[in-house]
Every structure is written in C-alpha cells, then in structure tokens.
Amino acid sequence: MSNPNEPARALLPYLQRADELQKHEPLVAYYCRLYAMERGLKIPQSERTKTTNSILMSLINQLEKDKKSLTLSPDDNMHVEGFALSVFAKADKQDRAGRADLGTAKTFYAASIFFEILSQFGPVPPDIEQKHKYAAWKAADIRKAIKEGRKPTPGDPVDDDTDLSIPSSGPSGSYDHSASDTNTTSHHRTELDPPHDSNDDSSHHQFPEVPQHPLPPRFYDNPTNDYPADVPPPPPSSYPSNDHLPPPTGPSDSPYPHPYSHQPYHQDPPKHMPPPQNYSSHEPSPNSLPNFQSYPSFSESSLPSTSPHYPSHYQNPEPYYSSPHSAPAPSSTSFSSAPPPPPYSSNGRINIAPVLDPAPSSAQKYHYDSSYQPGPEKVAEALKAARFAVGALAFDEVSTAVEHLKKSLELLTNPSAGAGH
C-alpha cells in the first residue's frame, strides 16, 4: 500500500492495545475495539479505501463475536477507568523512582490510550483528562531523553511552562500514530519481516516528540500533589494508590499473569486504600499489570496490497506481535489475502463473515406489545445493534444490516430478549 494518507492508520493503536489485552482483560480489549470502530465509522466515505472498509467491516463482526463471551454492564466505564489508572500508576511509580526506561514510556503511552477510550462513555472528568495529557507528554519526554542519551527526568516537568497538551496530527485531535515501529506493525502485514527485539536501538521506536514551545502550566500545579518518588498520593478514586502497585522489574516481565481486579468506585475515598486482592502490601506481584513492549505505529509495509481481512485473534498459531521476552500468545490480529477459514472451528479460527442467529421466515408477521417499555440495558444494546446496521450498510452488506436491525427491534419489543447476548 503506497497511500501515505490511509485513514486506518489512526485506528491501529487501539487495535494493538486490544490484542495485548485480549486474553486477560477481554472487557477492556472490547472497548478498545469499540472505540476504534466508532472512530472508523466517522471517516468520510470519500476518504475510505478498500483497506479501511475491510478493517471496519471485520471490526463490526469481531465485536459481535466478542459480545457473546462478555457480560456488559453500565458500570464498565469504572472498570476501564480503574485499569487505566493502574497502568498509569505503574509507569508513574517507576518514573518517580528514577528507573524510567523505554518500557516506562510505552506503559505511559498505553495508559494514555486507555484514558482516551473513556470518552466513549461520556464526558471525561478533569482529573482523568489531566492524567491523559500527562501520560502522553511523559511518554514523549522519556523517549526524547533516551534518544538524546541522557537519563529521563523523574516526575513533573522542571519548567512550569512546559507544554503538556497532546500533539495533534489531524481532525481527530489525537497525537501522531504514524511513526514507524517495526516491532508493532507486523500485525497487519501480508508478508512479514522478522520481528525486531524491543531492546534494540531505541531508534526503532518512534514516540511523539516533546513540544518545544511553552503553553499550559505543569500537570501537578497543586503543591500537595508534588509527591516524592516513593510515596505517591492516592488517585482521585478508590482504586489503589501507587504505593500498592508492584515495582517494575524491567521489560522482561511476563505479561498478563493475573487479570486486573476491579475495585468499586467512590467519589470521596479514604486517605489510604487497601491493596487489591491480586497485590500484596509487602511483596506485590511484579506481573499483575501488562508490560507494553511496543509503541503503536503504522508503517507503509503494514498495509496489504490486496484486499485484507481483520479476522480473529487466532488467525495464525505464531502471533505477529508479542513481547520479545515472553512466549507468543494467540492474541494477534493479522491481514490475509487467502480465502477465509470456516466460520468457527475447534482450532480457534474465526471467519470474518458474521455469525448471526437464523432469521425468521419472511412470511412471519411481527407482533409485539406496544405498551412494553424496555429497560436501559436493552435500549443500549438496541442502539449498538442499530449502529452496526448503519456500519454494514456503508459497505453494501444489506443482509448483515437486516440482521442487526432485527436484533435491535427484538430488544426493543420482546420482553424475553436478553441484553448483552
């Protein structure tokens, strides 16, 4: 693919984060894909390519399959927020202890992605927005220091006039994801180059550059928030404070040994929170959070030259993307120009064709109780199904759109129809 303006470039950071989390945090992975799909559907038809359309159509089908194995609820935003705060806290603790490295920058960047996808649930609280900006800035600042051969400066900006705003690269307002990273873009290649170790020369990992002009004040402008490296303050919710998070041990940690344990959300937390059940207050597990060993990017070679697919996470037994120090996990996503596999077989392959319930006979008339009022969960599910139908129509997938519309109608009119299935 020679088009440098491929719209699908902006979706890859969210899809790559979803791949990393698929096994141990499928709910967060689902919302990463949902956010990517919603962004993708906003791409004007005139700007879409065959690659764009293929990714979006496959995303719709993948989300439908993922929903069957998940239990969605109105409180999912709290779970995603808690996970984002935990990832942020892990990077922040390592940075403030003076141990920041390229892995720390990648973890900060991943946290900024998780903070960003919270916007799909509604307005983001100011403290989360500040952490989002700080995480993105910190990723760039650490990367810049390593590139210049100096030790990253721990904690907040030394200069009060340092710009913490997120670099913008387009109408979406998100920072640039287009830098080349040979370790991450192999997800979406038709022909793959040998993977590169993430510990190679740092020039292989492109992060947003730190802005050179002063704008807003420092992130922590409250004196009470200028906490020392070893005793961070509690975050603005009941999620565990940084001092209960495991100390980072370097990029060689095995990712995802324990799933994230969600903690209830309260607006006014006590001063000191107990650690979550997966942590020990004295000997915390260093592996309870993922190590994000790649920086999302999109190089020219990452786009196929033929009509691609964005199928399941089990397209190939050897994943295209994995941590360099851990065994490959079957959670990668790939493009393929070969004929699609069967819809769903015992070896884990999933076809990108939609797997939907059989449609009722066209001769069957639809009857429903007009006095029935569906609950909020059913209305939310019906809205999602309707969105999928609109997305399918954008690719002339009429039959798929009809099935989603029928599902939406069923949720709104049938008391026995189940939400989240």
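Cβ from N, Cα, C; glycine included.
Sequence unchanged from the original; the noted substitutions are absent.
Quoted from Swiss-Prot, the note attached to the mutagenesis of S73 to A states: Loss of MK3/MK6-mediated phosphorylation; when associated with A-153; A-254; A-285; A-307 and A-323.
What Swiss-Prot notes for the published mutagenesis of T153 to A is this: Loss of MK3/MK6-mediated phosphorylation; when associated with A-73; A-254; A-285; A-307 and A-323. The Cβ of T153 (mutagenesis position) lies under 8 Å from the Cβ of D141, A145, each of which sits 6+ residues away along the same chain.
For S254 to A, Swiss-Prot lists a mutagenesis experiment annotated as follows: Loss of MK3/MK6-mediated phosphorylation; when associated with A-73; A-153; A-285; A-307 and A-323.
Listed in Swiss-Prot is the mutagenesis experiment S285 to A, annotated as follows: Loss of MK3/MK6-mediated phosphorylation; when associated with A-73; A-153; A-254; A-307 and A-323.
Looking at Swiss-Prot, the entry for mutagenesis of S307 to A says: Loss of MK3/MK6-mediated phosphorylation; when associated with A-73; A-153; A-254; A-285 and A-323.
Under its mutagenesis annotations, Swiss-Prot gives S323 to A the following note: Loss of MK3/MK6-mediated phosphorylation; when associated with A-73; A-153; A-254; A-285 and A-307.
As a published mutagenesis entry, F388 to A appears in Swiss-Prot alongside the note: Reduced SKD1 interaction. Secondary structure at F388 (mutagenesis position), as computed by DSSP, is helix. Over all protein chains present, the Cβ of F388 (mutagenesis position) has 26 other Cβ atoms lying within 10 Å.
Listed in Swiss-Prot as a mutagenesis experiment, F395 to A is described as follows: Loss of SKD1 interaction.
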Nearest-integer angstrom distance between the alpha carbons (Cα) of S73 (mutagenesis position) and F388 (mutagenesis position): 19
Packing count at S73 (mutagenesis position) (other Cβ atoms within 10 Å of its Cβ): 14
